[in-house]
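Colleague: Taken from Swiss-Prot, the feature ATP binding site applies to Ala164, Glu165, Thr166, Gly167, Ser168, Gly169, Lys170, Thr171, supported by sequence analysis. Annotation comment: Swiss-Prot describes 151-339 as domain 'Helicase ATP-binding', evidence class sequence analysis. Summarising the annotation, Swiss-Prot assigns domain 'Helicase C-terminal' to 370-561 and lists sequence analysis as the type of evidence. Quoted from Swiss-Prot, the note on natural variant Pro67 to Ser is: In strain: DBY947. Looking at Swiss-Prot, the entry for natural variant Pro438 to Ser says: In strain: DBY947.
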Amino acid sequence: MSLFFKPVISPQWSFPVLLKIGVRSYAGGPRTKHKGNSPLASVPTGSSNKNRKQKAKGKKGNKKNDPDQAFNFGEYGGLKKDVEMNMDSTNKLIQKISNFDQLLILPPVRDAVKEIISKESLKLQDSRKKTSENIIPSPIQTVAIKRISKNLMDPKLQIHAIAAETGSGKTMAYLIPLIDYLKRQELETPELWETLRKNVLIRSIILVPTHELVDQVYETVSKTKTLLGLNSFKWDKATSYRDLLENIKNRIDILVTTPGKLLNLFSIRMITRPDKVLSKVGFVVLDEADTLLDRSWLEETHSAIKRIPNINHLIFCSATIPQEFNKTMQRLFPTVVPIMTPRLHKLPFALDFKVINSALSPFKGSKIKALAQTLYAISNDDTEPGFEKRCIIFVNEKKNVPEIVNLLNKKFGHNAIGLTGEDTFEERSEKIMPFLSPPRPLSEVVAQSTSPPTSLKKFEIPDSNIVIGKLKNTNSNGTAPSNKSLHVLVTTDLMARGLNFKGVRNVVLYDVPKTSIDLIHRVGRTARMKQGGRVFMLTDSKTKSWAKALPKIIKKHQRLS
């Protein structure tokens with residue numbers, strides 16, 4: 001029985017059913033044992049097999065017209081059948097709330113939130129019209145704030161799981177209740193605040209799986225210093241113990257770090273009572289929780305949580321709910337309350353998904369030629385006028401990254417860099433920065449092309465839904481002499497989790513993802529927050545049958561299963 005599928009309190013309650021999707025296999029990683037019986041053990045299991053068969057028979061005729069029917073085409077990636085989601089109450093709430101003024105947030109926090117979102121929006125190409133006056137909450141922000149704020153200052157432990165599609169504003173969905181919680185402590189309990197204000201302590205913690213995510217989340221959190229007077233601090237690989245100690249002495253309101261770093265707090269000799277430093281932490285968030293609770297992370301993450309004795313709010317946040325994550329939540333945190341949006345596990349509305357079969361002419365089985373021609377078409381079309389173009393290429397195996405980068409640069413004249421887990425933290429930070437930053441205007445980009453602009457001759461690839469451009473004065477291999485105006489990053493799933501590639505409009509899936517989880521996260525690096533974006537999936541004779549249905553499911557708004 002799964003926590004996200006059955007009611008926790010009574011049969012009359014019905015939490016939204018959460019679909020099960022395939023999960024990746026991880027080597028090793030101990031499982032944490034959970035003592036005691038889950039309160040779910042006595043929950044009724046629902047209809048009998050006979051009733052289920054009758055219901056299935058009755059619905060069979062309407063299968064094609066069901067908008068919530070999950071995509072289950074082919075067997076590649078171990079896709080599993082979905083179940084319907086009951087989202088009536090969530091939909092009504094989303095339709096009812098049209099601005100932040102309708103949400104239970106302190107006025108200073110509300111103003112600060114609008115300012116932060118407005119500044120973030122101004123960094124994007126098509127969001128220049130947004131100001132703090134017309135900023136509205138996204139669906140997941142509406143639902144999360146409404147439900148968490150209902151009992152925000154209740155001292156008992158409250159556990160929530162926020163789950164929504166990629167690029168939907170999940171960071172602010174948990175950050176707004178967190179900030180509101182801290183400011184209400186100051187305003188509503190002045191005596192308590194007086195004991196905390198000048199003490200050596202940490203008040204809240206945000207845990208993420210990578211140091212890149214530490215930097216990204218901290219960039220947003222740090223804006224609360226000038227707007228609300230909150231002291232935030234990031235603890236990553238570049239942070240010295242001395243810097244950490246100095247900030248703890250001055251009170252850290254929001255600490256952003258990884259579970260491993262947090263556990264290191266107990267091995268720093270200069271801190272004699274690390275347990276006391278964490279004793280006032282009341283709000284803890286696990287961002288990218290499906291990663292932090294998978295088999296390779298579970299022991300470390302669970303150990304970090306257990307070191308925080310007085311948690312008031314524990315928030316799990318994720319864009320996908322894999323089966324293994326669902327089981328882990330049920331075992332370790334059986335009272336968790338799910339908060340989800342109707343578009344969970346659906347690909348973005350604004351996504352343009354194209355499938356290219358490299359087995360056909362003119363590529364004749366060469367995926368690298370199909371990739372080079374796709375990049376060339378991107379660099380020469382009329383999209384993103386006035387801005388530098390960027391593209392992220394995802395591969396399944398890190399060993400293939402150097403070879404692809406070398407071929408793109410030396411044989412096909414592209415401007416590509418590779419990034420894998422073997423790079424140092426400093427190298428990764430330097431390589432990824434141009435993609436995490438807003439797109440640069442072309443006036444700021446140094447011209448690197450070795451050939452002048454040339455007119456395009458278009459042709460359509462057979463058995464494909466993509467039109468490729470071709471230069472009249474190409475090299476013998478059919479590519480342009482140089483395509484330096486397009487900045488290309490070749491990487492693995494290391495960079496597919498949580499990172500906000502600001503304004504990146506193009507993603508290429510060089511390999512078909514192994515699971516629907518990987519597909520959602522890779523595709524989610526573009527078309528974020530209702531921006532436009534394109535995904536080009538390269539297939540071959542083995543994977544074309546599974547991939548060809550993906551463009552249709554986006555148009556039909558179907559859910560991946």
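Including glycine, each Cβ sits where the backbone N, Cα and C put it.
Describe each of these features in terms of where it is and what it packs against.
Modeller: In the three-state DSSP assignment, the secondary structure recorded for Glu165 (ATP binding site) is coil. Same-chain residues at least 6 positions away in sequence with a Cβ under 8 Å from that of Glu165 (ATP binding site) are, in sequence order, Ala319, Thr341, Arg343, Leu344, His345, Lys346, Leu347, Pro348, Ile520, Gly524.
Packing around Pro438 (variant position) is summarised by its Cβ count: 14 other Cβ atoms lie within 10 angstroms of its Cβ, all protein chains included.
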Colleague: Thr166, Ser168, Thr171: which of these binding-site residues has the sparsest Cβ neighbourhood within 10 Å?
Modeller: Thr171
Colleague: Among all chains shown, work out which of the binding-site residues Gly167, Gly169 has the most CB atoms within 10 A of its CB.
Modeller: Gly167
Colleague: Give the sequence-ordered list of residues that share a chain with Lys170 (ATP binding site), lie 6 or more positions from it, and have CB atoms under 8 Å from its CB.
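Modeller: The list for Lys170 (ATP binding site) reads Ile140, Ile162, Ala164, Asp287, Cys317, Ala319, given in order along the sequence.
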Colleague: Per DSSP, Lys170 (ATP binding site) is which: helix, strand or coil?
Modeller: helix
Colleague: Over all shown protein chains, what is the count of other CB atoms within 10 A of the CB belonging to Ala164 (ATP binding site)?
Modeller: 25
